[in-house]
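Down below is the structure, laid out as structure tokens.
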Amino acid sequence: MSRGPEEVNRLTESTYRNVMEQFNPGLRNLINLGKNYEKAVNAMILAGKAYYDGVAKIGEIATGSPVSTELGHVLIEISSTHKKLNESLDENFKKFHKEIIHELEKKIELDVKYMNATLKRYQTEHKNKLESLEKSQAELKKIRRKSQGSRNALKYEHKEIEYVETVTSRQSEIQKFIADGCKEALLEEKRRFCFLVDKHCGFANHIHYYHLQSAELLNSKLPRWQETCVDAIKVPEKIMNMIEEIKTPASTPVSGTPQASPMIERSNVVRKDYDTLSKCSPKMPPAPSGRAYTSPLIDMFNNPATAAPNSQRVNNSTGTSEDPSLQRSVSVATGLNMMKKQKVKTIFPHTAGSNKTLLSFAQGDVITLLIPEEKDGWLYGEHDVSKARGWFPSSYTKLLEENETEAVTVPTPSPTPVRSISTVNLSENSSVVIPPPDYLECLSMGAAADRRADSARTTSTFKAPASKPETAAPNDANGTAKPPFLSGENPFATVKLRPTVTNDRSAPIIR
């Protein structure tokens, strides 16, 4: 394909402009993209390092397992191998920055200046040569015009030959300049592309070596890694032997087995005794809902010796919900006979009414406790005479001592504060009339208490007469002796009641 000098000249100039207007700006963009690539790879290497550090930590956890120790070591080795490969990749990308990014940055600044100067020099020389050629051609035309109308033709002919030679030499010179300029421009362009290819080939060689090194390293370790996780349900022989020993233990106990403490053994004996009792006895009904009614005169029927056990029993009942095993341990520590059931004696009559889960009894009856623990003021026991079982208020009974007789004891004031303190002078043989207990009618009791408080405000100088010991008082419906002052007058006219604050879960506070 033949081209004229002007066409070649245009190709030369377009080549220079292509380098300056397309290649160099593209190179600048490539440098920016390469820097972003570097940042991404560095971030990937850091993230990979953190990831494989986590793999190593999990491997350390696995090494503590009796069946996964080998897998733990494999995880640690995988972590170290990949971190080593990441370090090698980091070194390769340092070369990428040094051999490509840094070199391109250095070349681009120099090349812009060089290409501008080269193109300008080419255009200037081409213009000068072209002007010289045109000037010689103009002189040749002038000589030819003069020689045509002149008589001395030989004189102009000699000059014409000289100008023709000059024009020819200058045409050859300018053509050679255009050809050399075009070649130089194309080579300059090629050198730049070649430089870019050469730098990336060098980096590719580093990456190739990195991949060969990685493949060699992974090929030497990967089969052994895969072998450790082929059978996930395989248990090491040592662990299997240990499991078999646990399945078939020897006849002699292990010397290092801890023995139970004596207190726990005694608590277990008590618990077994209660379990045996619950198995042999019929099914126990649930305790009534609500707290049992507490008689305000209960302490008057307790001996000093029995008042403390009663208070202890109330205290123990309040702490029952906290820890049953503790109360059983305390019962054992107090010396109670575990094999002997506790008995109580009734001090007030009690009527069950229509509730089949409650127990009815009269005053002075003996009840065997089937459950020695109170539940909200209720006890569960069996009547010694009727053999009936049921729940009853604990405040209607007192502990039965072995040497206690059936005689009525003298009521003594309780050492602990009671809800009301009477100033009536009661004789030793007289007894207080006890109203029929009915714990279900709390509202009627509250009204009766209000009426007694109103009657206490009236001023009366009545004093209860002492009953004669030689005359026996008749019994009322409750089984208690009828006092001689039941003549319709108020026996508690001189009683002054102190204001109290009653809390169902605590003793009254006297102000």
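Each Cβ is built from the backbone N, Cα and C atoms, and glycine gets one as well.
The domain 'IMD' annotation in Swiss-Prot covers 1-249.
Annotation comment: Swiss-Prot describes 339-402 as domain 'SH3', evidence class sequence analysis. Summarising model confidence by region, the domain 'SH3' (339-402) averages a pLDDT of 86.
Under a cutoff of 8 A between CB atoms, and with a sequence separation of 6+ in the same chain, K141 (mutagenesis position) has no neighbours. Annotation of the published mutagenesis K141 to E in Swiss-Prot: Loss ability to induce the formation of actin clusters; when associated with K-142; R-145 and K-146; the original residue is retained in the structure shown.
For the mutagenesis result K142 to E, the note given in Swiss-Prot is Loss ability to induce the formation of actin clusters; when associated with K-141; R-145 and K-146. Under the DSSP three-state reduction, K142 (mutagenesis position) is assigned to helix. K142 (mutagenesis position) has a Cβ environment of 14 other Cβ atoms inside 10 Å.
As a published mutagenesis entry, R145 to E appears in Swiss-Prot alongside the note: Loss ability to induce the formation of actin clusters; when associated with K-141; K-142 and K-146. For R145 (mutagenesis position), no same-chain residue lying six or more positions away in sequence has a CB closer than 8 A to its CB.
The annotation that Swiss-Prot gives for the mutagenesis experiment K146 to E reads: Loss ability to induce the formation of actin clusters; when associated with K-141; K-142 and R-145. Around K146 (mutagenesis position), the same-chain residues at least 6 positions away in sequence with a Cβ under 8 Å from its Cβ are Y156.
Per-class residue totals from DSSP over the domain 'SH3' (339-402), listed helix then strand then coil: 3 helix, 31 strand, 30 coil.
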